[in-house]
Amino acid sequence: MDSDDEMVEEAVEGHLDDDGLPHGFCTVTYSSTDRFEGNFVHGEKNGRGKFFFFDGSTLEGYYVDDALQGQGVYTYEDGGVLQGTYVDGELNGPAQEYDTDGRLIFKGQYKDNIRHGVCWIYYPDGGSLVGEVNEDGEMTGEKIAYVYPDERTALYGKFIDGEMIEGKLATLMSTEEGRPHFELMPGNSVYHFDKSTSSCISTNALLPDPYESERVYVAESLISSAGEGLFSKVAVGPNTVMSFYNGVRITHQEVDSRDWALNGNTLSLDEETVIDVPEPYNHVSKYCASLGHKANHSFTPNCIYDMFVHPRFGPIKCIRTLRAVEADEELTVAYGYDHSPPGKSGPEAPEWYQVELKAFQATQQK
């Protein structure tokens, strides 16, 4: 973000003083192909100016005696933005970062261009990390916390570079000037980063998620022949994360090559990975660390599957409400099977889904 190091002027467009130095508003192109547009006073940047770097990023602010001072805006090549406080050309002081969609992803302090002090990292799903960063600006220490999307439930303890090593259930009681105050909850459950593999769903399959446990329960579904279903414990508004969908991680090829009977609890995570909750883990007596796989299908669902970065499970999907949901209401999602796969006459879906689809389409035509 500091482009002044060993930069050699290649071309100057604008007024020059008697010594041939940029003076007034000028555009200076450097040997690195970086470009600066702004005000100069006898060869030094003074006043508003903007760097255009070779990689597509930019840095804009107010220069005094050739150095950026005060508020500056660095725009990454992908469109993300860092708004920070500069002293003598380096980040020193409060800063905020935003992603390409304008969502806040970082809030904290910088010292000599490195994150410093208590910092917050925000995920698009609503969760966050908070704590005092180490000398390298990393979320490493004994007093770091992951805060769930309710901005209250937390896992507090030891993290290394943002990865939970040992967390205990806590409640975020208050935040004063960016500093959080946590209160540890009774109990001796310990949580740690436990990303599943193709063969291990969890090293502690019967340890429930504390956030999920407050919001959902499993009971007999109200949908005919659907078995168990997922229900809301509490009344919530729209866009609320209710449950998590963890499972073993397998490939799309593996899913596509086996019988539909084995794919009852599969959910695509991305182009490479499918999350699966196979036997015997579809029984809560064998696995209850996450319950999202218990949500049944509906063509008029009250929830959706959404991406989620979980402190324990890693990248997974969650179940998020589409609308307000009442206590004891069953949570449903659209399974999203392909209704018109190429080269096939009918949908690529299990038989029960095809039957329900025809019935639903019939009601829509009335």
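Any Cβ shown, glycine's included, is placed from N, Cα and C.
Features reported for this protein in Swiss-Prot:
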BINDING   A226, G227, E228, N296, H297, E356  S-adenosyl-L-methionine binding site
DOMAIN    214-336  domain 'SET'
MUTAGEN   E220 to A  Increases near-attack conformations
MUTAGEN   E228 to A  Increases near-attack conformations
MUTAGEN   Y245 to A  Significantly reduces the monomethyltransferase activity but increases the dimethyltransferase activity
MUTAGEN   K294 to A  Significantly reduces the catalytic activity
MUTAGEN   H297 to A or G  Abolishes methyltransferase activity
MUTAGEN   K317 to A  Induces a reduction in methyltransferase activity toward TAF10 but an increased methyltransferase activity for H3 and p53/TP53
> Within 10 Å of the Cβ of G227 (S-adenosyl-L-methionine binding site), how many other Cβ atoms can be counted across all chains shown?
Replying inline: 11
> When you put Y245 (mutagenesis position) at the centre and draw a 10 Å sphere around its Cα, which of the recorded positions G227, K294, H297, K317 have their Cα inside it?
Replying inline: K294, K317
> If you measure every Cα to Cα distance among A226, G227, E228, N296, H297, E356, the residues said to bind S-adenosyl-L-methionine, what is the biggest one in Å?
Replying inline: 18
>> From the DSSP assignment alone, can you count helix, strand and coil residues within the domain 'SET' (214-336)?
In response: 11 helix, 50 strand, 62 coil
> In angstrom units, rounded to an integer, how far apart are the Cα atoms of A226 (S-adenosyl-L-methionine binding site) and E220 (mutagenesis position)?
Replying inline: 8
> K294, H297: which of these mutagenesis positions has the highest Cβ count within 10 Å of its own Cβ?
Replying inline: K294
> What does DSSP assign E356 (S-adenosyl-L-methionine binding site), in three states?
Replying inline: helix
> Cα distance, E356 (S-adenosyl-L-methionine binding site) to K317 (mutagenesis position), nearest Å?
Replying inline: 25
> Based on Cα coordinates, which of the following recorded positions are within 10 Å of E228 (mutagenesis position): E220, H297, E356?
Replying inline: E220
> In angstrom units, rounded to an integer, how far apart are the Cα atoms of E220 (mutagenesis position) and G227 (S-adenosyl-L-methionine binding site)?
Replying inline: 6
>> Under 8 Å between C-beta atoms and at least six apart in sequence, can you list the same-chain neighbours of N296 (S-adenosyl-L-methionine binding site), or say none if there are none?
In response: S221, I223, A226, G229, L230, E330, T332, V333
> Can you tell me how far the Cα of K294 (mutagenesis position) sits from the Cα of G227 (S-adenosyl-L-methionine binding site), in Å?
Replying inline: 9
